[in-house]
Structures are given as structure tokens and as C-alpha cells.
Amino acid sequence: MSDKKIKGLEWQEKPLSDNERLKTDSNFLRGTILEDLKDGLTGGFKGDNFQLIRFHGMYEQDDRDIRAERLEEKLEPLKFMLLRCRLPGGIIKPYQWIEIDKFAREHTRYQSIRLTNRQTFQYHGVPKGKLQPMHRLLHSIGLDSIATAADMNRNVLCTSNPIESELHQQAYEFAKKISEHLLPRSRGYLDVWVDGKKIESSDDLLKIEDEPILGKTFLPRKFKTAVAIPPLNDVDVYANDLNFIAIQDDNGQLCGFNVLVGGGLSFEHGNTKTYPNVAYSLGFVPLEHTLAAAEGVVKTQRDFGNRSDRKNARVRYTIQNMTLDGFRAEVERCMNIKFEPTRPYEFTERGDRIGWVKGIDNNWHLTLFIESGRITDKPEKPLMTGVLELAKVHKGDFRITANQNLIVANVAEQDKAQIEAIARQYGLIQEISKLRENAMSCVSLPTCPLAMAEAERVLPDFISELDKVLSKHNVADESIITRITGCPNGCGRAMLAEIGLVGKAIGRYNLHIGGDRAGLRIPRLYKENITLQEIVNEIDQLVARWATERQTNEAFGDFVIRSNIIAPVVNAHIDFWDATKIIPTTII
């Protein structure tokens with residue numbers, strides 16, 4: 001570790017958070033989880049294990065719709081687990097999907113599969129007694145849930161660009177390599193969930209599981225990584241702790257990456273020491289130094305990230321404490337090379353190409369719109385059965401996108417008609433507005449314990465109301481990137497939307513506006529603690545002006561800033577909470 005006198009280590013003067021004690025005492029993430037699995041008196045986990053299961057890709061939840069009713073009956077909340085699979089780049093094979101579908105139908109409370117905006121799937125409502133069978137199933141089909149939550153590098157995103165097939169494959173391979181390189185070395189996951197063996201702590205174990213990159217207490221906080229291929233910013237590359245922007249050479253081949261750090265969208269209502277942020281550029285690295293750069297950033301965050309205050313522990317706060325130049329210098333010291341100047345690139349859009357597109361390899365790719373990523377069977381839309389039927393005949397692969405949609409990828413010309421017929425039969429191909437196509441929400445109620453307001457369950461009707469507003473003002477064919485998140489933790493990425501709703505209380509939200517279409521700008525708070533109907537009324541007035549006063553092709557988010565309806569967020573750590581503190585500079 002570097003000299004502790006270096007700027008950025010002031011937090012060491014304060015007591016460590018209890019999570020640091022928990023990790024130290026966990027026997028490399030094993031804890032006493034095996035003992036808890038045998039306890040049939042509760043559906044949940046006790047003590048440290050409640051937190052430790054997160055390192056294995058799970059969260060303990062309960063059904064909040066019936067929580068009060070159960071407490072009234074002197075019953076504990078109906079506890080179960082959320083499981084998040086590790087799936088770098090979101091690619092999954094049809095045979096894997098068939099098994100994933102079967103488990104969801106037979107063993108989860110909600111009998112659904114949730115596609116996430118981090119390009120993976122989640123199970124909701126897995127009972128404790130089915131956890132080991134679930135992990136063994138995943139292991140048997142080449143999958144796992146290692147490090148998809150808690151203080152580690154989480155699922156690595158990669159642009160889903162089926163048209164540029166060769167470049168996408170190259171970038172995807174690096175996304176996989178980064179994911180594997182930054183995984184914990186501990187066998188704790190396999191010992192607990194696959195082998196079911198109790199391993200006592202010993203000196204030999206410490207030598208085997210030294211964790212040369214993550215360290216024995218892993219990272220100070222969650223850590224998110226993405227790989228993007230311009231001009232498509234579908235992964236919201238500015239929202240992650242570590243980002244790789246693919247750069248092509250003159251022959252169209254991948255030659256290296258621009259490396260960006262310090263993005264993140266979570267904050268806390270009323271806590272001005274917290275803020276969402278867009279990532280900063282460190283510079284360019286050629287392909288052969290990609291993993292060294294990833295490791296250098298992780299080690300710098302490991303050593304300098306705040307282990308006292310978890311609310312200020314993400315990379316953006318480490319950079320604020322060290323300065324960007326100081327952070328860059330430490331990363332360069334770790335990887336023993338210097339960053340080259342950032343190479344030119346441009347992002348122009350974020351949305352998925354819904355429908356059929358043809359790749360340069362002449363294969364076809366069908367992107368299916370899945371509202372909020374929820375794959376389930378309803379009488380009018382048996383989507384879950386539809387995807388299962390596709391998996392039974394599809395010869396290519398599936399790709400989960402960072403917009404919560406599903407690509408049926410690598411379809412041969414002769415198979416295209418069959419794939420389309422199945423998709424149409426089960427309602428997987430539908431006519432939707434541009435507004436709905438680009439909308440997103442987190443899960444929120446009833447399963448998320450942090451949710452302050454609804455998100456996924458109110459999004460469909462809310463978008464229908466906004467569709468009426470756009471039609472009223474003759475801009476129904478336009479797109480405004482709209483997102484709802486049930487709390488300020490930011491899982492719905494509302495802090496990179498043109499219209500972002502952040503849950504404040506049941507039925508009430510903070511309304512942020514002024515993000516941009518390419519995902520480069522944080523939206524600012526416009527109205528606080530208002531209802532969905534009040535938000536619709538506010539948007540009605542703003543869209544009326546946008547429809548008549550905008551410049552040619554001017555996006556809604558750009559219009560509200562140019563028209564001085566709202567001030568831009570320029571430097572989030574300075575002016576996110578107070579627009580009067582804006583320092584004139586280039587708007588990010």
C-alpha cells in the first residue's frame with residue numbers, strides 16, 4: 001500500500017464501519033451460513049450471515065404487501081431471497097434458459113424472471129430451503145452468482161451491438177476477462193452452495209485465499225464496471241465506477257480502451273455529502289494493458305476508499321478525496337505504465353434497436369421489448385412461455401441488454417420466420433411508443449426493502465399518461481428518456497434520464513429533469529415530494545413549451561436547460577444540491 005501520508009487517507013483517523021469487522025471475521029465469506037441453512041424456524045439469515053449472503057449474489061427480502069398482515073398475526077415477515085446471476089455481457093445460451101425458466105416456475109414465489117439493467121437476470125422469492133439446489137443448478141449449467149452484490153466488482157456490462165458483430169465479440173471477450181480477473185479467489189461460494197462443506201479457518205486457508213487483488217476485506221463498497229462501444233451508450237458508461245470505452249483502429253479493429261472512473265448514481269435524500277456523478281477520464285490503454293488498468297483501479301480503490309463511512313465509499317468519493325490527478329498517479333503506479341491521452345469518441349444514443357437487425361456476418365438479431373425486464377405469464381401476455389418456446393428452437397444465443405430487453409441473437413436467415421412467428425404468438429412483438437421503449441424502472445415494491453415508493457408496478461400506467469401528453473402536443477413520435485426508481489439508491493438509473501423520478505414516500509416522488517439523450521448529464525431536482533398526477537401535470541406544461549419552442553431536433557433534456565427552465569448539473573460534487581454554486585465550465 002502507498003505512503004499513508006498521501007492525500008485521500010484522512011478517513012483512517014475514524015473507526016472502521018462494522019462491515020469491515022464482518023468481512024474480517026467471515027472466514028473468507030463462509031461465515032456460519034451452512035448452520036443457518038439448517039435452521040427451519042426462520043426463513044431468513046441471522047447476524048453477519050444476513051450481510052454475507054450478498055457476497056454470494058443474494059439479498060434477503062420479504063413480501064412487503066403482506067408484511068403488516070403477518071405481523072398482526074404474530075408471524076415473521078414472509079422472508080425469501082433475491083438471487084442475481086453473474087453474466088458478464090449478458091449472453092446466455094438457450095439450454096441454460098430452459099433450466100432457469102424451470103426453476104423459476106417450480107420454486108420461486110413470483111414465478112417470474114427479472115431482466116436487470118446490469119445485463120443479467122434475477123430470481124425473486126427463493127425460499128431458504130431451495131438456495132443450495134438453485135446454486136447447484138446454476139453450477140451445473142456453467143453459471144454462478146459470485147460477487148453480483150456486496151463489496152466486490154459486480155456483473156460487468158458490455159454494449160449489446162448485434163450489427164457490429166466482430167467488434168462486439170472482441171469487446172465481450174474483454175468484459176468476460178475483466179469479470180474473471182476481478183473475481184474473489186475464495187472458494188467460499190463453492191464450499192457453501194455447491195459442495196456444502198464446512199471449512200474451518202486455518203493458516204493454510206489464508207495462504208490459499210490470499211486475495212491478491214481484492215484483499216482479505218475486499219473493497220470498501222460496491223464496484224461497478226462497464227464496457228461500451230461508441231456510438232451506442234446502452235450500458236450508461238458514465239454511471240459506473242470503472243468503464244472501458246472501446247476504440248477502433250483505422251481497420252475497424254479493437255485497439256484499446258479509454259478508461260473512465262468515478263461514475264455512480266446513488267445518493268441519500270437530504271445528505272449533501274452524497275451525490276450522483278458522471279465518470280471522469282483517466283486516459284487510453286492499449287489492449288495488452290486492459291487487465292492491468294482494471295486491476296490498478298481496483299487496488300487503488302481497495303487501498304484508498306473510505307472504510308469508515310460507507311455513504312462516502314464509492315470511487316467518486318475516493319477521487320474527490322485524492323483529486324483526479326492523485327487517483328490517476330496511484331493507478332499508474334499500480335499498473336506500472338502511464339495512461340496515453342484519451343482517444344476521440346462520441347456517443348449519440350442509448351436505446352436498443354427494437355425489432356430485427358442484420359449483422360455484418362449476415363446473421364439476424366431480434367430485440368424484444370420487455371417492459372421493466374419482467375418476464376412472466378399473464379393471460380393477455382404469456383411472455384415467459386414465449387421465451388421458453390423460443391429457447392426450445394433457437395440455435396444461437398440470447399443477450400440481455402442494459403435496457404432490460406432481450407435479444408434473440410444469431411438467427412440464420414432460414415430460421416427467421418419461425419422465430420418471429422413464436423415471438424408474435426406470445427406477445428413478444430408489440431407496437432409501443434418511443435417513450436415506452438426508452439423507459440426504465442427498478443423493481444421496488446413489494447420485494448425491495450429499501451423502496452420508498454412504487455416503480456415497476458406504476459411505470460406502465462405512468463408512461464400511458466405521458467403518451468397522452470405527447471400526443472396532445474403532437475410529439476407522440478418523439479422520445480424522452482424517462483426512468484423511475486423507488487429510492488435514491490439509483491437502480492433504475494433515473495439520475496441519467498431526461499425525466500427522472502426518485503421515490504420519496506408512498507405515492508410521492510422527486511422530479512428531476514435535464515439529463516440528455518446520450519447519458520452524459522445528471523438531471524437536476526425540479527419539483528420535490530409530489531404525486532404522479534402532479535408530475536404528469538408538470539410534464540404537460542414543459543412538453544407544451546418544448547413542442548413549440550424547441551430548435552430543430554432538440555431533445556427535451558437539452559431544451560429545458562437552454563430555455564433556463566432548469567440549470568444544468570455541471571460538477572455534481574459542487575452543484576448537484578445547489579445550482580448557485582455552478583462554476584462556469586464545459587457541461588459534462
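Numbering starts at 1 and runs along the chain as displayed.
Heads up, the Cβ atoms here are built off N, Cα and C, so glycines get one too.
Natural variation at this site is recorded by Swiss-Prot as E35 to D, annotated: In strain: AP213. Around E35 (variant position), taking its Cβ as the centre, 11 other Cβ atoms fall within 10 Å, counting all chains.
Within 10 Å of the C-beta atom of G40 (variant position) sit 8 other C-beta atoms, taking all shown protein chains into account. For the natural variant G40 to D, the note given in Swiss-Prot is In strain: AP213.
Its own atom aside, the Cβ of I199 (variant position) has 17 Cβ atoms within 10 angstroms in the protein chains shown. Where Swiss-Prot documents I199 to V as a natural variant, the accompanying text is: In strain: AP213.
Under DSSP, C448 ([4Fe-4S] cluster binding site) is assigned to coil, being neither helix nor strand in the three-state scheme. Residues within less than 8 Å, Cβ to Cβ, of C448 ([4Fe-4S] cluster binding site) and separated from it by at least 6 positions along the same chain comprise Q61, C442, G486, C487. The [4Fe-4S] cluster binding site feature in Swiss-Prot is assigned to C442, C448, C487, C491; the stated evidence is sequence analysis.
Secondary structure from DSSP puts C491 ([4Fe-4S] cluster binding site) in coil. Sequence-distant contacts of C491 ([4Fe-4S] cluster binding site), defined by Cβ-Cβ distance under 8 angstroms and a gap of at least six in the same chain, are N117, C442, V443, T485. Residues annotated as siroheme binding site in Swiss-Prot, with sequence analysis given as evidence: C491.
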Among C442, C487, the one of these binding-site residues whose Cβ has the fewest neighbouring Cβ atoms within 10 Å: C487
Structural state of C442 ([4Fe-4S] cluster binding site), classified by DSSP into three states: coil
Cα-to-Cα gap, G40 (variant position) vs I199 (variant position), nearest whole Å: 22
Integer Cα-Cα distance in angstrom, I199 (variant position) to E35 (variant position): 12
